[in-house]
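These features come from Swiss-Prot:
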type    : residues                       : note
DOMAIN  : 281-505                        : domain 'ABC transmembrane type-1'
MUTAGEN : Leu334 to Trp                  : Ability to transport lactose in a saturable manner
MUTAGEN : Leu372 to Trp                  : Growth on maltose but not on media containing either maltoheptaose or maltoheptaose plus maltose
MUTAGEN : Asn376 to Lys or His           : No growth on maltose
MUTAGEN : Gly380 to Cys or Ser           : No growth on maltose
MUTAGEN : Glu401 to Ala, Cys, Lys or Leu : Reduction of transport rate
MUTAGEN : Ser403 to Cys, Asp, Lys or Leu : Reduction of transport rate
MUTAGEN : Gly407 to Ala or Pro           : No effect
MUTAGEN : Pro420 to Ala                  : No effect
Amino acid sequence: MDVIKKKHWWQSDALKWSVLGLLGLLVGYLVVLMYAQGEYLFAITTLILSSAGLYIFANRKAYAWRYVYPGMAGMGLFVLFPLVCTIAIAFTNYSSTNQLTFERAQEVLLDRSWQAGKTYNFGLYPAGDEWQLALSDGETGKNYLSDAFKFGGEQKLQLKETTAQPEGERANLRVITQNRQALSDITAILPDGNKVMMSSLRQFSGTQPLYTLDGDGTLTNNQSGVKYRPNNQIGFYQSITADGNWGDEKLSPGYTVTTGWKNFTRVFTDEGIQKPFLAIFVWTVVFSLITVFLTVAVGMVLACLVQWEALRGKAVYRVLLILPYAVPSFISILIFKGLFNQSFGEINMMLSALFGVKPAWFSDPTTARTMLIIVNTWLGYPYMMILCMGLLKAIPDDLYEASAMDGAGPFQNFFKITLPLLIKPLTPLMIASFAFNFNNFVLIQLLTNGGPDRLGTTTPAGYTDLLVNYTYRIAFEGGGGQDFGLAAAIATLIFLLVGALAIVNLKATRMKFD
């Protein structure tokens, strides 16, 4: 007799479809909000990932995809999506001066005003639960007073000329500061019809819009009469001369426009960017190669030593040698920064006492790079040592016994047996280590901050900067403004370079071992 297995209430199809339906409605609501805010890329990404997830978990035929979907969704959200955004920004002029859309930049400019009339001193006086606004003309000595009003929203106050002083004590600067936004929304109308608004914490003045938008999209400065047109090549409203050519004046804020390959060509044509970029690229490759070589060499040698059968206290040595890996890297880096201090660091004190020298670790390019390699080797060798310790267990003892019978010594065993058998399984990990050190942002940022700085460059660049640090400084530390478009272009080039180097290394390794 067949046994029908009873389902629990939480396993019912009705509950499943109800939950999926609610999730679908929530996702649809979020997508509509993103689209309404102009975040089209976020809206499309959310729609694709959510729709795929709902389909996979609702369809029995896609059951196997339930195990793959979380990983693929995570990769798409945290790897592919930022990559696409970075590449998209690289083809724009997006920067600290060009962050807004054209419509928003135009709106900001049209909201600006200028003082076009008299300036009046004002006072704020309590009238029970309400307030009265008093204006005084310093030139004529006339005083004006409003009826009692309450703060809240935009409002127009009709003022009357008066000779009597308002009752109550005049509000101090603290009260005016607390109600500054409400006062800014007030338009005071004088008996002659002139309108004045708050221009400072103690004054009202006549204001007019600074710019007027003409029918052809031209902005006219009402104060100077200069005309401006949107220049979509640079993303700014730019002045135009009498003969219709572009002038020198630009209005901020600018707006974001597509610039094509301009940011990429700047990297290779602007000498102020090209020279530091090429020099930093070479240093980045050299730094990564030397670091990988030294960490593997030190880690492999130490792994062989702690695996030596005749060595006593091997467990203690293993723990001590692995300690640098257990300490968070940023703590070790900051400790080394103090140890390498040129004036008070223990390393310079020791070198001065023994050899009479005090290297300029932070001001000389060569010694600064040497310091970086020393610190990075210290941080990286424990990882390689742990890997080699595990791989050494897989080497048969028969090989060493046979070599001993042939009269081979420790060095011959290492170079003829140990190294060839370890290097092949270590190769993928060495490539991964190379890629990691190629983008080792934290080490440079905490230890040297890219210094010492290079002179004569268009963008901020240092002798110890890696490409990723150079990109960061362009994006967030540029003296002439944050240039996100150029930084995104360099980040895209870094991605292509690291990918190309990894492919070349993998192919070279495959050819070698095939």
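Start at 1 and count along the chain as shown; that gives each residue its number.
A Cβ is built for glycine as well, from the same backbone N, Cα and C atoms used for every other residue.
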Nearest-integer angstrom distance between the alpha carbons (Cα) of Glu401 (mutagenesis position) and Leu372 (mutagenesis position): 41
Euclidean distance between Cα atoms of Leu372 (mutagenesis position) and Leu334 (mutagenesis position), Å: 12
For Ser403 (mutagenesis position), the number of other Cβ atoms found within 10 Å of its own Cβ: 15
For Pro420 (mutagenesis position), the one of Asn376, Ser403, Gly407 that lies nearest, given that the mutagenesis positions are compared by Cα: Ser403
Distance, Gly380 (mutagenesis position) to Gly407 (mutagenesis position) (CA atoms, angstrom): 35
Densest Cβ neighbourhood among Leu334, Leu372, Glu401, Gly407, Pro420 (mutagenesis positions), 10 Å radius: Leu372
Residue from Leu372, Asn376, Gly380 whose C-alpha is spatially nearest that of Ser403 (mutagenesis position), among the mutagenesis positions: Gly380
Euclidean distance between Cα atoms of Leu372 (mutagenesis position) and Gly380 (mutagenesis position), Å: 12
All-chain count of other Cβ atoms within 10 Å of Gly380 (mutagenesis position): 25
Mapped DSSP class for Glu401 (mutagenesis position), helix or strand or coil: helix
DSSP three-state assignment for Pro420 (mutagenesis position): helix
Intrachain C-beta neighbours of Asn376 (mutagenesis position), sequence separation six or more, cut-off 8 angstroms: Phe287, Thr291, Thr295, Asn437, Asn440, Leu443
